[in-house]
Amino acid sequence: MAPAMEYSTQNGQGEGKKRASVLAIGTTNPEHFILQEDYPDFYFRNTNSEHMTELKEKFKRICVKSHIRKRHFYLTEEILKENQGIATYGAGSLDARQRILETEVPKLGQEAALKAIAEWGQPISKITHVVFATTSGFMMPGADYVITRLLGLNRTVRRVMLYNQGCFAGGTALRVAKDLAENNEGARVLVVCAENTAMTFHAPNESHLDVIVGQAMFSDGAAALIIGACPDVASGERAVFNILSASQTIVPGSDGAITAHFYEMGMSYFLKEDVIPLFRDNIAAVMEEAFSPLGVSDWNSLFYSIHPGGRGIIDGVAGNLGIKDENLVATRHVLGEYGNMGSACVMFILDELRKSSKVNGKPTTGDGKEFGCLIGLGPGLTVEAVVLQSVPILQ
């Protein structure tokens, strides 16, 4: 199958080094979605919390300020009625959550993977590695094994499973895939990030207000990428983005700023008030280290895929770096149309970037710019910085 979009054969090779490239992207969401303006009623009604009127008003204000228009979910009103433990704060519902996630997470990942494979246009037998990331449940063998079987991949496929890394895991998965692609001749790596909020859905509770912050943002989605070095142009492979470097940094002084723990009630997360300033005040050092080899210091000369962990985080990071709104359109679009899908978000943004660049007549997949940065943000606090190079679009 021919690629849906035509790109240059540029593959980022230089100075004798094989560079990994993104060769295809696929994304998907559950069909069920809820408009953000309707979510407070849905949430409080289905958790039998309508009597908590003051908390509901607070939740409404959080939703309004989120700049999210809609979110997609596996959990529907019917499913919540059938699983009252999930909708009851503190109830022992881990078994019910796991039953959902063990099936639905690989299934959603499979849907995204099939889209990426179709765009790639190569035989599925060429996939040599799988990297699967999720913070939605856990099992043995893992979701990496299940999706390998669902897709009918070779039994010799080499798998990496990244469980419970949190929202920065999209960057982690790309970093691992880059190393695999560049250090294994002919490797083609299927990267899958799939998230389902069944593990973190909780009823509101006055003594744990972090819950309602997450309920106003988190959502379900999956993204898949094919990563490889030296695209086989003769067979129709084309780079979408080139991956120049990838790094991970623990933010100093951030221990305990975002944590999550598993209980009989599922996964419960805890947020400190200084999350935004910690990311904001430390992002410049990360960017300087990532881009100094390229001699880049003008942050507005780049395109961006910033994990949309919330409007405040985007505003904080962008404000510190002086990034103009025009360079954040794709990031804010994904936040608005999908919410925070955890590890999958940054890949949705890459997909939006290359598609909007084509629609708007830009010369490259990076909104007309040559270099860009994918920024994963999450627990630790941890920052993943993936330096990308766009490729020319053949108009």
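Every residue gets a Cβ built from N, Cα and C, even glycine.
Substitutions noted, but not modelled.
Some features that Swiss-Prot has for this protein:
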type: MUTAGEN; residues: Thr135 to Gly, Ala, Val, Ile, Asn or Tyr; note: Loss of activity
type: MUTAGEN; residues: Thr135 to Leu; note: Changed substrate specificity and catalytic activity
type: MUTAGEN; residues: Thr135 to Ser or Phe; note: No effect
type: MUTAGEN; residues: Cys167 to Ala; note: Loss of activity
type: ACT_SITE; residues: Cys167; note: active site
type: MUTAGEN; residues: Ala260 to Gly; note: Loss of activity
type: MUTAGEN; residues: Gly342 to Ser; note: No effect
Whole-number Å distance separating the Cα atoms of Thr135 (mutagenesis position) and Ala260 (mutagenesis position) is 10
Sorry to bug you, but what's the C-alpha spacing from Gly342 (mutagenesis position) to Ala260 (mutagenesis position), rounded to the closest Å?
13
Spatial neighbours, same chain, of Cys167 (mutagenesis position) - Cβ under 8 Å, 6+ residues apart:
Thr135, His307, Gly309, Asn340, Gly342, Ser343, Cys345, Gly376, Leu377, Gly378, Pro379
Which of the three DSSP-derived classes (helix, strand, coil) applies to Gly342 (mutagenesis position)?
helix
Reduce the DSSP letter at Ala260 (mutagenesis position) to three states and note it down.
strand
